[in-house]
Amino acid sequence: MGNSQPRNASRSRRTSQWPQGAAELGASASDHHYHQEELYQEQQQQQQQPQQEQPSSRRIQFQAHTNQPTQSHPPGDEEQPVQSQQQQLSTWSLGSLSGGRLNWSFSGARNSFRHRNKATRKSLTSLHGSRRGKTQWHRPLTNSIFNSHFKETSKNDLYRIDHLVAKGAFGVVFKVSSKSDISQCYALKVLKKSKLIEDNSVRQIKDEADIQKVCGHHPFIVKQIDLWQNRHNLHILSEYVPNGELFSKITHFSIDLVRLYIGEIALALDFLHNAGIIYRDAKPENILLTEQFHIKLTDFGLSKWLKLGANTRTMCGTFKYMAPEILCGEPYGHAVDWWALGVIACQMLTQKSPNIKRHLLRRRESVEPEDGLSNAPSIAQINGCLQDSDGDSEDFLPEEVQHLTHEGRDVLRKLLTIEPRQRIRSVMALQRIAIYKDYNLSSKQLLSLSPREIIARDGIRIYEDRHFDQLTNQCAIDAFLDF
């Protein structure tokens, strides 16, 4: 055809299978045989006709597969109108011109009549495991859901897993090291995408990534380094904080160490609040100790964007550290983080937690959709209960509080106030209480102090790191290895 050299009959005759959509076109097995013979006869006639050379281009004619045989225009006749040609060509798809030979196929056909050279045939048969026409599926939906924050890639060749650090509801945290420099260590949080989607936590994990990215430059907040995803998991790579969780290393605190740690946690919380973020998960497990024993906040899975002065109603957090207004199902704001800080301070000073009449502060089990009422008590009811109980309004504090210094009792009273509006809610307010008299509550000032020196001076015991057993560690690695 065109300018291509004539072939002999044995090479030019090809076997063509009828397209997959033949039923829709009204074709049958007999039609199929008829068209094979018709195509062969037309090809022989065209080879016998004199060829007309064109100096600048080749003339390519297509004939559509229809029930009525179509004839080529002899040289010199007028061509069909463009619209008619388009109707014929609409059934066919043009592949590519390779080595002066045309590759073309019937749209939707499983196998079709094709002119190909050897190289083209090899490349096409190797595509999709040598199955021509196999559908290229789009990326998994779970990838698209997280694509705005987590790029699709693999980091297996960059990091190696050292050991398991922590386990959670959605995944695990590993200590990993760089393969190019084993002295560079990181914390790798691996989360199951299926669990996040099942728990409707997609927006939550995206907020966590955004918040840690925005606030990670603060000296008392863990820095985020990288985010990525693969088919099954999300990965958050952060700086590694070597001395682990606060209470896993230290169980008894002097008043000077409490003053330092409460100040550092307060500065981190105040920074988050001023950035329009509520933390909602302040607890010892999320307070890590650096190599110099300064603190860093981690795990922003329950954090939320919330402007100062605004309220939210989501019931979340760890029960022991949840403020009364959360447990009562009332709207709450950033003051809940300061309550949690008070609970941590109470634990450091007395080794016990406050007891807020938990039989009254039970979780909401049901909320009526009509009026939003809850069976939990109100703040006013709690205050009334405390005032009617034996003793003073500090009845929920441990008895050991009575043996503390004035500074220790004062900081607990101001942080653990039932009424949120009367609670300490800023570093500025914290600076005015007795424990921070003549003390500069700033990041620069606190970083200039040495917790190690305070620990050594006050004879505070530091416990060794505790790791997961080998079986648990290996099971976690096997479950989350594909990073």
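One-based numbering along the chain as shown.
Glycine residues also receive a Cβ, built from the backbone N, Cα and C atoms like all the rest.
Source: prediction; values computed, not measured.
According to Swiss-Prot, the active site, proton acceptor annotation covers Asp281, on the basis of sequence analysis. Of all Cβ atoms in the protein chains displayed, 20 besides its own lie within 10 Å of the Cβ of Asp281 (active site, proton acceptor). Under DSSP, Asp281 (active site, proton acceptor) is assigned to coil, being neither helix nor strand in the three-state scheme.
If you look up Swiss-Prot, you'll see Val165, Ala166, Lys167, Gly168, Ala169, Phe170, Gly171, Val172, Val173, Lys189 marked as ATP binding site. The DSSP secondary structure for Gly171 (ATP binding site) is strand. Take the CB of Gly171 (ATP binding site) and look out to 10 A: across all protein chains shown you find 23 other CB atoms.
If you look up Swiss-Prot, you'll see 159-435 marked as domain 'Protein kinase'.
Counting Cβ atoms from all protein chains shown, Lys193 (mutagenesis position) has 24 others lying within 10 Å of its own Cβ. Under its mutagenesis annotations, Swiss-Prot gives Lys193 to Ala the following note: Abolishes kinase activity.
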Cα-Cα distance linking Asp281 (active site, proton acceptor) and Ala169 (ATP binding site), given in Å to the nearest integer = 15
Hey, how far is Val173 (ATP binding site) from Lys193 (mutagenesis position), Cα to Cα, in Å?
-> 15
Please compare the binding-site residues Val165, Ala169, Val173 by how many other CB atoms fall within 10 Å of each one's CB, and tell me which has the fewest.
-> Ala169
With ATP as the bound species and Val165, Ala166, Lys167, Gly168, Ala169, Phe170, Gly171, Val172, Val173, Lys189 as its recorded binding residues, calculate the greatest Cα-Cα distance and give it in Å as a whole number.
-> 14
Note the Cβ centroid of Val165, Ala166, Lys167, Gly168, Ala169, Phe170, Gly171, Val172, Val173, Lys189, the recorded ATP site, then list each other residue of that chain whose Cβ lies within 8 Å of it, in sequence.
-> Val190, Leu191
Around the Cβ of Lys167 (ATP binding site), other Cβ atoms within 10 Å, all chains included, total 12
Using DSSP and three states only, what is Lys193 (mutagenesis position)?
-> helix
Spatially speaking, which of the recorded positions Val165, Lys167, Gly171, Asp281 is closest to Lys193 (mutagenesis position)? Use C-alpha to C-alpha, please.
-> Gly171
